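S.K.: The structure's right below; bear with me while I get my questions together.
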Amino acid sequence: MKSELIFLPVPAFGHLVGMVEMAKLFISRHENLSVTVLISKFFIDTGIDNYNKSLLAKPTPRLTIINLPEIDPQKYLLKPRCAIFPSLIENQKTHVRDVMSRMTQSESTRIVGLLADILFVDIFDIADEFNVPTYVYSPAGTGFLGLAFHLQTLNDDKKQDVTEFRNSDTELLVPSFANPVPAEFSPSIFLEKDGRHDVLLSLYRRCREAKGIIVNTFEELEPYAINSLRMDSMIPPIYPVGPILNLNGEGQNSDEAAVILGWLDDQPPSSVVFLCFGSFGSFPENQVKEIAMGLERSGHRFLWSLRPCISEGETTLQLKYSNLELPAGFLDRTSCVRKVIGWAPQMAVLAHEAVGGFVSHCGWNSVLESVWYGMPVATWPMYGEQQLNAFEMVKELGLAVEIEVDYRNEYNKSDFIVKADEIETKIKKLMMDGKNSKIRKKVKEMKEKSRVAMSENGSSYTSLAKLFEEIM
């Protein structure tokens, strides 16, 4: 009888890719294991369709992809942003139940576990109906995971209203961080007084029911955070199995990628600063102009992934930028040293020898990718847990320089503008070998550690072996 794991990823590109690549890793490491991935359609992230098609075009043995029936987007897009994915999975419960029912009726299959993205943990209700063990996948780092559990504990056990931390100078003593953490670096949703924080807190309560939490990180990157969570008897066992990355670039637009990489081929080694802010990383026009002026004044070559703003309620991400957002004459004046694009093949760009620095929103996947390729980072977090990731990269790990950690851009409502002078200064600091050699050295060392972690007998390799012992 074959052993089957069911994976339920959130249909946002970074979340989905991480879980599918993890499924491939599991299969490669255990010959008696198969994985079925259940994918929901999500109207905002168009990159998912391309990635999905690439998976179906190149099937992997023992990996089954099932596309769940589409849900009317009005049933979840009208919810507050933090509730979109929990609402989506609530509407998919019937379909997940049908899949699990068919699988349990098969005499040749034994479901050994259901692994759900942390935003989909309410699906545990369905797993419980079939007495299937449940596991959580955290696409964010262990530091953030520790903060989330800490806030949930403060709220539930200490009766602390965590929304009072909003706009406060409070510093939190979070077990997963060696340094005091400014409370304002918590994801804004945790601090909202309109009840939205309850949605997030409920997810982390539910996480505690799981038999284990699988995290896309590795021991050498977050030793303090990982050890702190393992010492907490109220938190399920932690399994760091990363870095898990989309190294083959499935789902990318090969024609656009070829043009971008061709331009990089013509640039000197380590001469280009790459700016990319994730799927939802867009700026209002006044901030775009400040970035443009800062880049021009820095004198460095640059590759800038610039996306137009997305408004609340929009159902599709826009991948192209408008020249109208840029300062007059900017493209002409910088034509010899720049390339401004919409979508970017981020992994391939970071791997290119022409790139010498990365200005990033500090989404956790981007953090892992920068470490894997030994790329120094200048942090510019925008939303979600990114402020905390930036704090961890700069203050805890010493792997990045800071452009701005206080910037927040929720649907482009930020009134705070980072000025061109500061952008110019920080880009020069990022790209200058002299003043920044310590960070470059640490990043290169962590690059080697990340690869050792995934190799035989490495920390993540061993952690996955322990997980298999638990599951099988």
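Every residue, even glycine, has its Cβ placed from backbone N, Cα and C.
Straight out of Swiss-Prot:
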BINDING   His15, Gly384  anthocyanidin binding site
ACT_SITE  His15  active site, proton acceptor
ACT_SITE  Asp117  active site, charge relay
MUTAGEN   Thr142 to Ala  Gained ability to transfer a glucose residue to the C6-OH of protopanaxatriol (PPT); when associated with L-186 and G-338
MUTAGEN   Ser186 to Leu  Gained ability to transfer a glucose residue to the C6-OH of protopanaxatriol (PPT); when associated with T-142 and G-338
MUTAGEN   Arg338 to Gly  Gained ability to transfer a glucose residue to the C6-OH of protopanaxatriol (PPT); when associated with T-142 and L-186
BINDING   Ala344, Gln346, His361, Trp364, Asn365, Ser366, Glu369, Glu385, Gln386  UDP-alpha-D-glucose binding site
S.K.: Out of the recorded positions His15, Asp117, Ala344, His361, Gln386, give me the one sitting nearest to Ser186 (mutagenesis position) by CA distance.
M.R.: Gln386
S.K.: Quick check: in three-state DSSP terms, what is Thr142 (mutagenesis position)?
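M.R.: In the DSSP reduction, Thr142 (mutagenesis position) maps to helix.
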S.K.: For a quick check of understanding: among the recorded positions Ser186, Asn365, Gln386, which residue's Cβ has the most other Cβ atoms within 10 Å?
M.R.: Gln386
S.K.: Can you tell me which of the recorded positions His15, Thr142, Arg338, Gly384 is spatially closest to His361 (UDP-alpha-D-glucose binding site)? Compare CA atoms only.
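M.R.: Checked the recorded positions His15, Thr142, Arg338, Gly384; minimum Cα distance to His361 (UDP-alpha-D-glucose binding site) goes to Gly384.
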S.K.: Rounded to an integer, what is the Cα-Cα distance in Å between His15 (anthocyanidin binding site) and the residue listed as 'active site, charge relay'?
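M.R.: Here the two Cα atoms lie 8 Å apart.
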S.K.: Among residues Ala344, Gln346, His361, Trp364, Asn365, Ser366, Glu369, Glu385, Gln386 annotated as binding UDP-alpha-D-glucose, what is the maximum Cα-Cα distance? Answer in Å.
M.R.: 22
S.K.: Would you please pick out, from the recorded positions His15, Arg338, His361, the one with the fewest other Cβ atoms within 10 Å of its Cβ?
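M.R.: Ranked by other Cβ atoms within 10 Å, the recorded positions His15, Arg338, His361 bottom out at Arg338.
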S.K.: Given the recorded positions Asp117, Thr142, Arg338, which one's Cα is the least distant from that of Gln386 (UDP-alpha-D-glucose binding site)?
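M.R.: Nearest in space to Gln386 (UDP-alpha-D-glucose binding site), counting only the recorded positions, is Thr142.
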S.K.: Closest to Ala344 (UDP-alpha-D-glucose binding site): which of the recorded positions Asp117, Thr142, Arg338, Gly384, going by Cα position?
M.R.: Arg338
S.K.: With every protein chain in view, what's the tally of Cβ atoms within 10 Å of the Cβ of Ala344 (UDP-alpha-D-glucose binding site), excluding that atom itself?
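M.R.: Looking across every protein chain shown, the total is 24.
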S.K.: Where the distance is taken from Cα to Cα, which of the recorded positions Asp117, Thr142, Arg338, Gly384 turns out closest to Glu369 (UDP-alpha-D-glucose binding site)?
M.R.: Thr142
S.K.: Sorry to bug you, but what's the C-alpha spacing from Asn365 (UDP-alpha-D-glucose binding site) to Thr142 (mutagenesis position), rounded to the closest Å?
M.R.: 13
S.K.: Spatially, and counting Cα to Cα, which of the recorded positions is closest to Arg338 (mutagenesis position)? Options: Asp117, Asn365, Gly384.
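M.R.: Of the recorded positions Asp117, Asn365, Gly384, Asn365 has its Cα closest to that of Arg338 (mutagenesis position).
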S.K.: Tell me the Cβ neighbour count for Thr142 (mutagenesis position), meaning other Cβ atoms within 10 Å of its Cβ, over all protein chains shown.
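M.R.: Counting Cβ neighbours of Thr142 (mutagenesis position) within 10 Å gives 28.
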